[in-house]
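One structure is given here, and the rest of the page talks about it.
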Amino acid sequence: MKVQSLLRIETQLLLGRLLTRSGDQAWDFVVPFALLVIFPGKLQVAAFYYLIVKIGTFLLTPSSGKWIDTHPRIQVVKWGVWLQFFAILAGMVFFGMLDGLVRAGGRESWLLSVLFIALALSGVMASLGSQITDISVGNDLAPSLVAPEKLTHFNSWLRRIDLATEVGAPILAGALFAFHPEQLPLAGLFLIGLWNLVSFVPEYFLLRNVIQRSGLKIKVLTEAQSWKDTFHINLRGSFSDPIFWLILSYALLWLSVLSPHGVLLAAYLKDEMRLPETEIGLFRGLGAVFGLISTVSFPYLVRRLGLISSSRWHLGFQGVTLGIAVTAFAMGSTASVYVFLGCILLSRVGLYGFSNGEFELRQRLIPEGRRGELNSLSSLTTTSATLILFSAGSLLPQTEDFKYLVYVSLAAVLLANVVFIKWSSRQGVVTSGAAEPVES
């Protein structure tokens with residue numbers, strides 16, 4: 001008997017998620033370090049790389065969503081997984097060529113710029129493939145295959161996997177990257193890349209098996225006549241959909257610098273608050289730990305209050321804790337700094353809980369034929385918020401002016417509460433399929 005036949009469909013989906021996320025997190029963690037090995041002291045090179053990846057993904061996101069809706073599931077999974085595979089493989093090749101060129105004294109060569117752009121474009125393709133796979137698994141296969149009464153439990157396990165890989169994969173990747181021969185400083189990068197490549201193979205066969213066993217090869221497809229049609233995006237139609245206000249409420253939370261994982265907050269704590277790196281690192285690690293609490297609190301409140309009410313309570317909790325955090329921040333004393341950081345950690349319970357709720361509401365409410373379009377719109381809005389936030393951060397004349405971003409962050413979270421309450425008050429009883437009530 002095949003091993004795959006012994007695993008439930010839900011288990012196969014979760015295992016596929018674990019494989020892809022662990023590799024993605026490890027690769028993303030070491031890429032900036034590898035760039036700094038090749039270009040020591042040039043932090044702007046790593047920043048420029050990620051800017052290209054973010055902008056490229058931003059531009060291609062709407063088209064990828066429409067493409068998902070116009071193609072069979074098996075084809076979507078195949079393209080998503082193998083696009084990542086060949087993009088990571090290309091990235092390894094370009095890293096090796098860049099390192100060889102720089103070692104040979106070719107810093108002034110035109111080929112250096114060409115290889116760097118090629119590396120960044122491979123990063124865009126890897127990001128796009130990851131996004132296609134995430135939407136296919138989390139926003140299409142999961143709501144189609146997982147029983148409605150099990151969906152909250154399934155999503156909680158998805159979140160646990162995401163948080164576990166967010167913490168564990170970088171630790172393992174950092175250890176691999178640190179140990180290398182002197183003659184081959186990127187040996188760790190290549191090992192991590194190989195780990196990533198190997199993980200794509202079982203992931204693809206797991207997802208293909210899920211689709212074939214479930215009989216979901218055929219889905220309601222949106223008509224698309226050509227590639228030109230795929231790249232013609234009707235954003236006005238997406239924005240006018242009622243689900244947009246749900247998506248917007250979540251995207252507003254990405255306009256916040258009040259995150260343990262935020263680059264801007266970490267820089268402020270180091271430069272202005274003079275906190276040691278060990279405390280900042282502990283703060284970052286605890287952020288994921290507090291996020292795990294939501295994987296217990298959210299399902300519990302769903303059983304007690306229903307999906308929408310649980311989402312409201314978690315989002316409201318985030319607003320209250322960040323309100324206290326910003327009040328402590330405004331006081332400016334040494335003790336209040338730790339109150340500020342403690343409340344940010346508590347707010348992660350609310351943030352991740354609401355994230356679970358918003359994710360499940362999209363799973364239940366978006367019709368099959370528009371899952372790619374509207375879920376890619378969600379990615380588009382969160383990416384836009386990230387770009388806006390970093391653009392605002394780059395315009396700050398002094399580190400101390402970071403306080404304005406803190407106040408804007410609180411305003412964005414409170415506005416998210418208003419938007420979600422207004423949207424959810426019009427929903428009544430949310431159903432999945434024909435008659436599975438979400439509110440109890």
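The backbone N, Cα and C atoms fix where each Cβ goes, glycine too.
Per Swiss-Prot, the features are:
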type	residues	note
BINDING	Asp24, Gln84, Asn196, Glu203	Ca(2+) binding site
MUTAGEN	Asp24 to Ala	Slows down the kinetics of iron transport, while not affecting the iron binding ability. Complete loss of calcium binding
MUTAGEN	Asp28 to Ala	No effect
MUTAGEN	Gln84 to Glu	Complete loss of calcium binding
MUTAGEN	Asp162 to Ala	No effect
MUTAGEN	Glu166 to Ala	Slows down the kinetics of iron transport, while not affecting the iron binding ability
MUTAGEN	Asn196 to Ala	Reduces transport activity. Complete loss of calcium binding
MUTAGEN	Glu203 to Ala	Complete loss of calcium binding
MUTAGEN	His261 to Asp	Complete loss of iron binding. Completely abolishes the transport ability
MUTAGEN	Arg348 to Met	Complete loss of iron binding. Completely abolishes the transport ability
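Structural mapping of features recorded in Swiss-Prot.
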| residue | record | DSSP (3 states) |
| --- | --- | --- |
| Asp24 | mutagenesis position | helix |
| Gln84 | mutagenesis position | helix |
| Asp162 | mutagenesis position | helix |
| Asn196 | mutagenesis position | helix |
| Glu203 | mutagenesis position | helix |
| His261 | mutagenesis position | coil |
| Arg348 | mutagenesis position | helix |
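Recorded residues Asp162 (mutagenesis position) and Asp24 (mutagenesis position) have their alpha carbons 11 Å apart, per Cα-Cα distance.
In terms of C-alpha distance, the listed mutagenesis positions Asp24, Asp28, Glu203, His261 place Asp24 closest to Gln84 (mutagenesis position). Comparing Asp24 (mutagenesis position) with Asn196 (mutagenesis position), their Cα atoms are 7 Å apart once rounded.
Across the fold, the C-alpha of Asn196 (mutagenesis position) and the C-alpha of Glu166 (mutagenesis position) stand 15 Å from each other. For the pair formed by His261 (mutagenesis position) and Glu166 (mutagenesis position), distance between Cα atoms is given as 10 Å, rounded to the nearest Å. Apart from Asp24, Gln84, Asn196, Glu203, the Ca(2+) site neighbourhood in this chain, defined by C-beta within 8 angstroms of the site C-beta centre, holds Leu19, Thr20, Gly23, Trp27, Val81, Phe85, Ile88, Ala126, Gly129, Ser130, Thr133, Leu197, Ser199, Phe200. Around the Cβ of Gln84 (mutagenesis position), the number of neighbouring Cβ atoms within 10 Å comes to 29. If you count neighbouring Cβ atoms within 10 Å for each of the mutagenesis positions Asp24, Asp28, Glu166, Glu203, the highest count belongs to Glu203. In this structure the C-alpha atoms belonging to Arg348 (mutagenesis position) and Glu166 (mutagenesis position) are separated by 14 Å. There are 26 other Cβ atoms within 10 Å of the Cβ belonging to Arg348 (mutagenesis position). Look at the mutagenesis positions Asp162, Asn196 and count other Cβ atoms within 10 Å of each Cβ; Asp162 has the fewest. A straight line from the CA of Asp28 (mutagenesis position) to the CA of Glu166 (mutagenesis position) spans 11 Å. A separation of roughly 19 Å, to the nearest angstrom, links the Cα atoms of Glu166 (mutagenesis position) and Glu203 (mutagenesis position). Counting every protein chain shown, the Cβ of His261 (mutagenesis position) has 14 other Cβ atoms within 10 Å.
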